[in-house]
Amino acid sequence: MAKMMQREITKTTVNVAKMVMVDGEVQVEQLPSETFVGNLTMEQAQWRMKRKYKGEPVQVVSVEPNTEVYELPVEKFLEVATVRVEKDEDQEEQTEAPEEQVAE
């Protein structure tokens, strides 16, 4: 039997609606659901939807997180994975953001 790698992944389905004016009345138009990797809060989902639907009056109706366990044979993982290269400490120091200096 092949060895399997397992990983628990949380995805969040975001249900969003758009406000539209029809005959002088505001109506709600349900938009397609979006799914994101991770456990998003309502605020995070709202921010992402506002970025996607720039300038449109959209509102997140609900967020539905769902966690499932995924598995993959180790051989398949090795076929598609890349080796992670550790950075030297000197390289890390150069890539870090400079610290703010406090005026005395």
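Cβ atoms here come from the backbone N, Cα and C positions, even for glycine.
Just so you know, the substitutions we noted aren't modelled in this structure.
Computed from a predicted structure; not experimentally measured.
Under a cutoff of 8 A between CB atoms, and with a sequence separation of 6+ in the same chain, the neighbours of K3 (mutagenesis position) are P73, V74. Here Swiss-Prot notes a mutagenesis experiment, K3 to A, with the remark: Decreased DNA-binding affinity. No effect on dimerization.
Other C-beta atoms found within 10 angstroms of the C-beta of Q6 (mutagenesis position) number 8, with every protein chain shown included. Among the mutagenesis experiments that Swiss-Prot reports, Q6 to A or K is described with the note: Decreased DNA-binding affinity. No effect on dimerization.
For the recorded site, I9 (mutagenesis position), the DSSP three-state label reads strand. Long-range Cβ contacts of I9 (mutagenesis position) within its own chain (separation 6+, distance under 8 Å): V37, T67, E68, V69, Y70. Here Swiss-Prot notes a mutagenesis experiment, I9 to T, with the remark: Deficient in dimer formation and viral DNA replication.
DSSP assigns N15 (mutagenesis position) to a strand segment in the three-state reduction. In sequence order, Q30, S33, V60, V61, S62, V63, E64 constitute the residues six or more apart from N15 (mutagenesis position) in its chain with CB-CB distances below 8 Å. For the mutagenesis experiment N15 to A or K, the note given by Swiss-Prot reads: No effect on DNA-binding affinity. No effect on dimerization.
For the mutagenesis result A45 to V, the note given in Swiss-Prot is Deficient in dimer formation and viral DNA replication. Listed in sequence order, the residues of the same chain lying 6 or more apart from A45 (mutagenesis position) and placing their CB within less than 8 Å of its CB are T12, V14, V16, F36, V60, V63.
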| task | State the three-class DSSP label for A45 (mutagenesis position), counting H, G and I as helix, E and B as strand, and everything else as coil. | result | helix
